[in-house]
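Visitor: Quick paste of what Swiss-Prot says about this protein:
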VARIANT   Phe127 to Ser  In oligomycin-resistant mutant
VARIANT   Phe127 to Tyr  In oligomycin-resistant mutant
VARIANT   Phe136 to Tyr  In oligomycin-resistant mutant
Amino acid sequence: MASTRVLASRLASQMAASAKVARPAVRVAQVSKRTIQTGSPLQTLKRTQMTSIVNATTRQAFQKRAYSSEIAQAMVEVSKNLGMGSAAIGLTGAGIGIGLVFAALLNGVARNPALRGQLFSYAILGFAFVEAIGLFDLMVALMAKFT
């Protein structure tokens, strides 16, 4: 609590001393008041130490951390790669689906060779649906990586 009061009063006095809108008479009065007061060397040392601590604290409070952007960028890249990998797992499902469609075609033609043309057209239609799902999954995976 006391450190907050010290920080606030110190910042206010620094702003008043460095403000361009302050009248020169006010600044002279503040400077002369400080120069007239004399204290022991210990008090002067404490005052300069406190000023340096306050300045360091305010600098640290408003300073941007150098490593935060690098960590954030690395986390974004890891997330993109995980998203692409997770979405690419769906491509194996499309490959399995295409294999099952043509396995069913071969099984159907083996059971009833007379329906070969009709079964082949249904197999091509099933292949197109499964491939569309696979391409959609690939598109999602690439969007997760490159956007």
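In case you wondered, yes, glycine gets a Cβ from its N, Cα and C as well.
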Visitor: Validating a neighbour-count step here. Other CB atoms within 10 A of the CB of Phe136 (variant position): how many?
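Guide: Its Cβ shell of radius 10 Å holds 13 other Cβ atoms.
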Visitor: Determine the Cβ neighbour count for Phe127 (variant position): the number of other Cβ atoms within 10 Å of its Cβ.
Guide: 15
Visitor: Tell me the Cα distance separating Phe136 (variant position) from Phe127 (variant position), rounded to the nearest angstrom.
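Guide: Distance (Cα to Cα, whole Å): 14 Å.
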Visitor: Which state, by DSSP, holds Phe127 (variant position): helix, strand or coil?
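Guide: Going by the DSSP assignment, Phe127 (variant position) falls within a helical segment, counted as helix.
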Visitor: Which state, by DSSP, holds Phe136 (variant position): helix, strand or coil?
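Guide: Going by the DSSP assignment, Phe136 (variant position) falls within a helical segment, counted as helix.
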